[in-house]
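Working notes, structure below.
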Amino acid sequence: MDEAALEPTLVQTLAVSTAKGGRYLSLSPSFQRCSLASWIKENIKKKECCFYVEDGREGICKCGYPKVQHCDEAIKPEDYMGEQWDKHRHVRETPTDAFGDISFGGLGQKTGKYVRVSSDTSCENLYQLMTEQWKLRSPNLLISVTGGAKNFYIKTHLKDKFRRGLIKVAQTTGAWILTGGTHAGVMKHVGMAVRDYTLSSGSMEGQIVVIGVAPWGVIHNRSTLIHPEGRFPAYYSLDEQGQGRLSCLDINHTHFLLVDDGTQGHYGVEIELRARLEKLISKLSLGNRESGVTIPVVCVVLDGGPGTLNTIYNSMLNHTPCVVLEGSGRLADVIAHVASVPVSKVTMALINRLLKRFFMQEYKNFTELQIIEWTKKIQDILRMPHLLTVFRIDEDKNYDVDVAILQALLKASRSDEHAGRHCWERQLELAVAWNRVDIAESEIFTEESQWTSSDLHPAMFSALVGDKPEFVRLLLENGVCVREFLEREETLCELYSHLPSCFFLRKLAKRVQGGKMRRGQEPLPGSRKVCLSHVSEEVRHLLGSFTQPLYIASRYKPTKDDVRLKVPSKGALDLPCSGEEWSADTVWDPGRDLFLWAVVQNNRELAEIGWEQCRDCIAAALAASKILRKLAQESGEDDSEEATEMLELANHYEKQAIGVFSECHSWDAQRAQKLLIRISPSWGRSTCLWLALEAHDKSFIAHSGVQALLTQIWCGELSVDNPHWKVLLCMIFFPLIYTGFLTFRRDEDIQRQAERTEQQKLAMESVFAGQSDGKIKRHLRGFSQKSELKPLNCSSRLMSFLKSPQVKFYWNIASYFGFLWLFAVVLMIDFQTSPSWRELLLYVWLTSLVCEEIRQLYHDFDGSGFRRKAKMYIKDLWNILDVLSIVLFIAGLICRLQASDTVFYIGKVILCIDFIIFCLRLMAIFSISRTLGPKIIIVRRMMLDLFFFMFLLSIWVVAYGVAKQGILIENEERLNWIIRGAVYEPYITIFGNFPTNIDNTLFDISSCSVNASDPLKPKCPMLNADNTPVFPEWLTIMMLCVYLLFANILLLNLLIAIFNYTFQEVQDNTDTIWKFQRYELIKEYHSRPALPPPFILLSHLILFIRGVFLRDLPQRHKNFRQELEQTEEEELLSWEAYMKDNYLASTRQDESQSVEHRIHDTAEKVGAMSELLEREQEMVSATMAKRLARLEEQVSESAKALRWIIDALKSQGCKSKVQPPLMRSKSSDRDDGDSSGQETDDEEAPHMFARQLQYPDSTVRRFPVPEEKVSWEVNFSPYQPPVYNQQDSSESDTSALDKHRNPGGRTGIRGKGALNTLGPNHILHPIFTRWRDAEHKVLEFLAVWEDAEKRWALLGGPAQPDEPLAQVLERILGKKLNEKTKTLLKAGEEVYKGYVDDSRNTDNAWVETSIITLHCDKNTPLMADLNHMVESSLSSHQPLQWREVSSDACRCSYQREALRQIAHHHNTYF
């Protein structure tokens, strides 16, 4: 099968991930109910009686239902007249009429789902109902809880442990709990455990699934559940008082399967269906994967009676492990007391005493035959110790029931026939599925198991995909190598295909299908392939185009086997990968791949583990911050909650980067600064500094170590310790730089090197002490020549001084002030019709500024490309001001050069406004100042707030202005006066310029124009006959008061509050914000030419000539990007990793010393101490009760002995007719289960397989034969075995059977059974052996698989007593092989001959065998034929296989003994 076909698709991942979060496709509830009802009616049936026959009670049928509940056909049947009532014939199936949601009411409004099902319902349909219709996730474990169906007492401590452990194992493993479903006995305890968990958790997420399988005919108030179309919901009331012999459903179960066999009042009708359902689930693959690991099933037993014993017995025969809780009562205590006793000591007398002790009043109902059967079944149970686990609270083990359950499953798994590496891998996969790290640490990763990294890869993949970070960490601690795990490209592709539902997954799906998917649209059926080029393109989009793709074509080249994703297309289309040739400098870092996979899904714990595996940890943390902030920005509209979580995780990794960098900076500042500017091949050849700037990690940039680097870059080759006044003085009189007045960094390096050289010289002198002075001088001279630094010459000092960004900045400040001074002079003094020399100089100056802006636009500082550079340029506010000022200047210049006086004046006005913008540009220059810079940031923030305030204010201004203008003035047509009256006057009113035209007392007709004829006067308001205004004076004054109340008081105070909030917000972080924005200015002046405007034109001319004609553009400076040699790179990263480990260790230590951690630790210790004292008290009480019971029994026996002595004395020396009582020995005391040690039988039990209760391939049950009654010499009067012959036989009469008696003893059945003849039935086993290797270290034998017994066995066949050996071998092996084995027969040796414990044996027929060993050489023709026979048998139901001769190779005792003798004969290990 094509590998790609097995790989999961993205749409499946989306569906599963959504299901994990409890989200399903949004369908209306009515549609879901209709769909459920339709499916149930089609697939689920109920049973009803179709033949009414009274059972002796009036109006009651044999089925238990009253006559009124029978249909007319059942009351008057025509087909069954005269027949006896038979449940199998007179009960029919019809569509069920009881299903839906069940509501129990009360506190919390508990609800569940229920359905009435026929007892013959297909288990496949039931499982489909639960998983597809009820939307239950497939279980990772099935816990079948069985025991007492009636209420019973259980100790408080044991009850708490059971409830806590059951919920814990179900919660952590994702298990289903299966019970009887009624509100009584053990089912009630399970329900109470679920209730306690629900109340404590307070949420429906991670709901425990508890499925009750109850008989429909015994449910009280079941009529409320019946409706042909289903009830949504059905209101069910718990009525324990009126239930009588019936039972109520438990209100704390989540789902109910109500099994209907057509009868009423009969318990146990659900047992068969429940067993079939458990068997079906146990055969399903764990996690719906084809890994060969099936869903494990465990049986938990509390209390219990005869029905529970049958359940345990049958479960263990089906290889289901059982956990018995000692102290829960009755059957559970009986089994617990004999669990540590040898089977040979478990007698009928012991079982009789235990039943009397634990069943008390119920013991009277036990018959002798029942005690015999109980003894036999308990003996068989004890013979399967790998499937039996007893949980005792009085043992010195402080763990709950959950650990006992999981340990029982692992113990059963270890005893599997396929033990070995496969067994360990299965156990590990189970532990991963259960998410139980504690079990894996204690039971799997032990000294017995040796794991390689490749062995743990499947578990690692499951843990990563299943979001189990603790398991991932455990696997890494136990040898998983991330490099080996991610070595194959397909592994990483599969990880991305298994991403849970997240924003990145939707973006990736959109990219795979070419961007045609709309927002919110889920991928639809159809398939395209995903390869790491898709991931690389998406990650590059998130990181920024300044980075290179993370996955190069040579490392991860997409192939035809790439993982498939579902996209909406009609067929399978191959999406070609990007054809871009990626840089070969990009390296493969598996830790980075794992970290990146966890980050994009916003998984904090897995990302933390991946980050710890990264080589370049600071760059990784900063890159994660950038990716997460970008994802949060893009997903904000879709999922604000997810965006918030992403921002929190981004802040976390910014803190991690700060922490590691602080650790590095405290140890070595120079190496730490080198980490900031080194090019990181793992992260797209970016730098830590640039990643932090792109991610807007202000706190990281504000770190003292980063600021020290920026200050160093700012000063250039000058020392950072130079005072500003020295720099300014040298700018005025530059020859001072040659006098030592100004310190250069080279001078400081020389001084430091001289100090180090002096120290090393002293060390070398001490090393070469005693040698000649000439030799010491030669060593010192050679050392000095290797490490000597030369001081800067005069020209280098001058160029270094001029190229310093700090000096450039000061020159540009002076130049800009000169420009503004010249601009102001021209505008105010020298703005003539013909341009003067000052104005011409201004134009030249502006030209230099324009050229510099063009250079900045095209200067690709980080190599990200012109498009990105242009976008960044436009986004900068200061660049916008620069462009605006230049455009306005050009516009003003064009108008100024016109001949028209009007246009000339307009040009001057434009230039004056432009001067304002140039002055505002000064704020950017002074942002470098530590004092003014933060204030400029505050002003910028307040300007943004002012825009929002003006929007609110404009509403009131326009509202009041239009209303006032309309009231006062009639039909004003002059636009300028309309705007003045409706906008301007209301606006200036806010600042205290109150209008006079709204008050009649201040009205002056001379101040206005009546007909609006005077353009310089406003129009008069409407006048009456005496030339006074007619508007209502009270209204305009009231409007003014209300307007001033809202505009002048409310809104202005709101503006003050907004400004105050902005000031406080920025002021708290003003230093951080200033340090972050300081970088932009440093970067600008670092790349700026040395000459200030207007002399900068010379620099621009040189750059133009070099770029256009010489094609020799200057390289980007190494102060911001530095490529390290490979050796230096490895050393630096190793040092960084060491610093990271120090930081993480200190962080963990700080957390452990925190107050919260100490309080939590103290609370845990107090709880453990309280539990220990409580358990100790219960242990003392239980021990005391046992001692008192034993003392009472011994006193009673002593009294009997004394009575016998008295009777003997009375007889005057004659023997007393009364036998002396037998005193109990220590061994009998131990029979009561007080033995603490686990004992085993010294010898094998007599034919154990021949006494199995169920005879193979039949419905016949043997008579139970306890071990003590096996021997024919022992009297067993109740023994009445059935007679069974699979084939008709005339030898079934008693006389013929008595002629043959099984030498092994009683078997519980008479006749031939499935054997051919009475008496011995002979079988011959030829054992072919060979050496696996040339060193003769491993001996192998030819084995055959017995499908019925599910085990490997020896090759063999039937033989007649007097039949020649060659003839038997010919029938077993064939004629060809038989001819080639004749020579081996001479050297063959008979290693065993005698009785065989076979499950087909009876009292009168049994199996005897003869085993012969035949050793083959590896290069003989016979060996070739045998190997061919093995290969050809693989497809048959009885395959052959060469297996190692070992103690676990065969299960049968006689075959195991034969293999032991063969191993001893060949001197090899067994």
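For all residues, glycine too, the Cβ spot is worked out from N, Cα and C.
According to DSSP, Lys150 (mutagenesis position) sits in a coil region rather than a helix or strand. Among the mutagenesis results in Swiss-Prot, Lys150 to Ala has the note: No significant effect on channel activity. The residue drawn here is the original one.
DSSP assigns Tyr267 (mutagenesis position) to coil in the three-state reduction, placing it in neither a helix nor a strand. According to Swiss-Prot, the mutagenesis experiment Tyr267 to Ala carries the annotation: Decreased channel activity.
Swiss-Prot lists Tyr267, Arg274, Gly305, Pro306, Gly307, Thr308, Arg330 with the feature ADP-D-ribose 1 binding site. A C-beta separation below 8 Å, combined with a sequence spacing of at least six in one chain, links Pro306 (ADP-D-ribose 1 binding site) to Gln370, Trp374.
Annotation of the mutagenesis experiment Glu270 to Ala in Swiss-Prot: Decreased channel activity. Of all Cβ atoms in the protein chains displayed, 25 besides its own lie within 10 Å of the Cβ of Glu270 (mutagenesis position).
Residues within less than 8 Å, Cβ to Cβ, of Arg274 (mutagenesis position) and separated from it by at least 6 positions along the same chain comprise Ser144, Leu178, Val213, Val259. Arg274 to Ala appears in Swiss-Prot as a published mutagenesis result, with the remark: Decreased channel activity. Loss of channel activity; when associated with A-330.
A simple way to gauge crowding: the CB of Arg330 (mutagenesis position) has 21 other CB atoms within 10 angstroms, across all the protein chains here. Under mutagenesis, Swiss-Prot gives Arg330 to Ala with this note: Decreased channel activity. Loss of channel activity; when associated with A-274.
Residue density at Gln856 (Ca(2+) binding site): 17 other Cβ atoms are found within 10 A of its Cβ, drawing on all protein chains shown. Per Swiss-Prot, the feature Ca(2+) binding site maps to Glu853, Gln856, Asn879, Glu1084.
The Cβ neighbour count for Arg930 (mutagenesis position), using a 10 Å radius over every protein chain in view, is 11. The annotation that Swiss-Prot gives for the mutagenesis experiment Arg930 to Ala reads: Decreases in sensitivity to PIP2.
What Swiss-Prot says about the mutagenesis result for Arg1088 to Ala is this: Decreases in sensitivity to PIP2. Non-local contacts of Arg1088 (mutagenesis position) by the CB criterion (under 8 A, 6+ apart in sequence, same chain) comprise Pro805, Lys808, Asn812, Glu852.
The annotation ADP-D-ribose 2 binding site is assigned in Swiss-Prot to Asp1398, Arg1400 on the grounds of similarity to another entry. According to DSSP, Asp1398 (ADP-D-ribose 2 binding site) is assigned to coil rather than to any helix or strand.
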Arg330 (mutagenesis position) and Thr308 (ADP-D-ribose 1 binding site), Cα-Cα, nearest whole angstrom: 10
Span of the ADP-D-ribose 1 site, taken as the largest CA to CA distance across Tyr267, Arg274, Gly305, Pro306, Gly307, Thr308, Arg330 (Å, rounded to a whole number): 23
Rounded Cα separation (Å) that holds between Asp1398 (ADP-D-ribose 2 binding site) and Gly307 (ADP-D-ribose 1 binding site): 28
Nearest of the recorded positions (Gly305, Arg330, Asn879, Glu1084, Arg1400) to Tyr267 (mutagenesis position), judged by Cα-Cα distance: Gly305
Neighbour count (Cβ, 10 Å) for Asn879 (Ca(2+) binding site): 16
Cβ neighbours of Glu853 (Ca(2+) binding site) where a neighbour is any other Cβ within 10 Å: 16
Ca(2+) site shell beyond Glu853, Gln856, Asn879, Glu1084, criterion: Cβ within 8 Å of Cβ centroid: Glu852, Arg855, Leu857, Tyr873, Asp876, Trp878, Asp882
Inter-residue C-alpha distance, Arg1400 (ADP-D-ribose 2 binding site) and Arg330 (mutagenesis position) (nearest angstrom): 34
Alpha-carbon distance [Glu853 (Ca(2+) binding site); Arg930 (mutagenesis position)] in Å: 26
Arg930 (mutagenesis position) in three-state DSSP notation: coil
Nearest of the binding-site residues (Gly305, Gly307, Glu853, Gln856, Glu1084) to Arg330 (mutagenesis position) - Cα to Cα: Gly305
